[in-house]
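Reviewing the structure listed below.
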Amino acid sequence: MDPIREGEVAHEGDSVYTLNDFTKLEKIGEGTYGVVYKGKNRRTNAMVAMKKIRLESEDEGVPSTAVREISLLKELQHPNVVGLEAVIMQENRLFLIFEFLSFDLKRYMDQLGKDEYLPLETLKSYTFQILQAMCFCHQRRVIHRDLKPQNLLVDNNGAIKLADFGLARAIGIPIRVYTHEVVTLWYRAPEILMGAQRYSMGVDMWSIGCIFAEMATKKPLFQGDSEIDELFRIFRVLGTPTELEWNGVESLPDYKATFPKWRENFLRDKFYDKKTGKHLLDDTAFSLLEGLLIYDPSLRLNAKKALVHPYFDNMDTSKLPAGNYRGELELF
């Protein structure tokens, strides 16, 4: 539990922190961007998550563009976005200090019993809160790009928060994480898988669709082990896209005319529990999912539209961290 040695450079901000202001307690994980430690703010005694960012070119130091971009993320203050409290540079290393939450959505789902599903009201509440956070960030032109259950953190009061916003653009997504585990493709939008150079907020909406489906079934919807396998798993469930439903798909760099032509859509079958004979998503929930998994990114539901989908009509928002926020810019 030794204090970290004095940082030479601290972030600019209201309270200037150095690494000496934090005590490392234990390593809690290895994320997409490097090692994560549980730590303590020695000024406030609050628990924090300390991310030591692994940079591809450590010998060259931290790119100033990355520091600038990351510093902007301190402005993303929303009750459903994990707060970035400080950006600290030490030599050529970068530490990001975040508020601490001990549990992520994946661990929460993993500890449910074998035949136990997420309660329907929790499924709805979590989905709504994820969309609230996404809408807030998208309106500020920040795309997540690497959304998955591991970077959705939950607390004991029914809140869910998005972590690692904007880091994909600031740092880039590595192919592998620290442990040489391949960064998951299961939540990646088809336009990225087919090599689109320019993409939009729609990539996050696709990821939310995949996460919504997984919260309902406890199983990843498209569990590919390579980019082409991921793509074909999507095609097998939704049908292979054509120019008819996705204008421009055949012009994408990695589109191949030789792709197998699956024609049927089997999405509904994924939500049928054979044991109980029940559908895990009702018609309005399924309609929201279909809107999030539209192939053409320009037709895919955006976060603001998703927040007013009929699925959320009877939503009790009184106890949610961001209340009834549905994309009104002036709220935060």
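Heads up, the Cβ atoms here are built off N, Cα and C, so glycines get one too.
Note that this is a predicted model, so its numbers are computed, not measured.
Annotation source Swiss-Prot lists active site, proton acceptor at D146, citing sequence analysis. DSSP assigns D146 (active site, proton acceptor) to coil, not to a helix or a strand.
Residues near I28 (ATP binding site) in space but far in sequence (CB under 8 A, at least 6 apart, same chain), listed by position: V36, Y37, K38, A49. Residues or ranges marked as ATP binding site in Swiss-Prot: I28, G29, E30, G31, T32, Y33, G34, V35, V36, K51.
Summarising the annotation, Swiss-Prot assigns domain 'Protein kinase' to 22-312 and lists sequence analysis as the type of evidence.
Swiss-Prot gives this note for the published mutagenesis I173 to F: No effect on cks-1 binding.
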Among E30, D146 [recorded positions], residue with fewest other Cβ within 10 Å: E30
Entries of E30, T32, G34 which, being binding-site residues, have CA atoms within 10 angstroms of D146 (active site, proton acceptor): T32
